[in-house]
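J.: Please find one structure pasted underneath; my questions will follow.
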Amino acid sequence: MHMHMGGDPSAICAQTDPELWFPDKGQSTRDAKRMCMRCPLLDECRALALRDPHLVGVWGGLSAQERRRIRKGASA
């Protein structure tokens, strides 16, 4: 089992290669985000990711940078 919502077998991330969710710097996050959009746990995963600023990789269809921008906007 890896990070993400992988503890739930219905999570798309539980059924795929963990490397997809943690692309190296400069690699595209597009494929991971596309998979997230099909996941039944998208909303729960995104909410978790927005609450925890220490998470890295793609969570809930958002990159770490996108989540930082959202959190920054919410606190303004």
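Heads up, the Cβ atoms here are built off N, Cα and C, so glycines get one too.
Those substitutions? Not in this structure, it's all original residues.
I grabbed these lines from Swiss-Prot:
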DOMAIN    12-69  domain '4Fe-4S Wbl-type'
BINDING   Cys13, Cys36, Cys39, Cys45  [4Fe-4S] cluster binding site
MUTAGEN   Cys45 to Ser  Unstable iron-sulfur center, small orange colonies in M.smegmatis. Binds DNA
MUTAGEN   Leu55 to Gln  Small orange colonies in M.smegmatis. Decreased DNA-binding
MUTAGEN   Val58 to Glu  Small orange colonies in M.smegmatis, poor DNA-binding. Decreased DNA-binding
MUTAGEN   Trp59 to Cys  Small orange colonies in M.smegmatis. Decreased DNA-binding
MUTAGEN   Arg67 to Cys  Small orange colonies in M.smegmatis. Decreased DNA-binding
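Help me understand the surroundings of these features in the structure.
T.: Mean predicted confidence for the domain '4Fe-4S Wbl-type' (12-69): the pLDDT average there is 94.
In the three-state DSSP reading, Cys45 (mutagenesis position) counts as helix.
Around the Cβ of Cys45 (mutagenesis position), the number of neighbouring Cβ atoms within 10 Å comes to 23.
Over all protein chains present, the Cβ of Leu55 (mutagenesis position) has 17 other Cβ atoms lying within 10 Å.
Within 10 Å of the C-beta of Val58 (mutagenesis position) we count 26 further C-beta atoms, all protein chains included. When secondary structure is read from DSSP and collapsed to three states, Val58 (mutagenesis position) falls in the coil class.
A C-beta separation below 8 Å, combined with a sequence spacing of at least six in one chain, links Arg67 (mutagenesis position) to Ala49, Leu50, Pro53, Leu55, Trp59.
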J.: To the nearest Å, how far is the Cα of Cys36 ([4Fe-4S] cluster binding site) from the Cα of Val58 (mutagenesis position)?
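T.: Rounded to the nearest whole number, the Cα-Cα distance is 9 Å.
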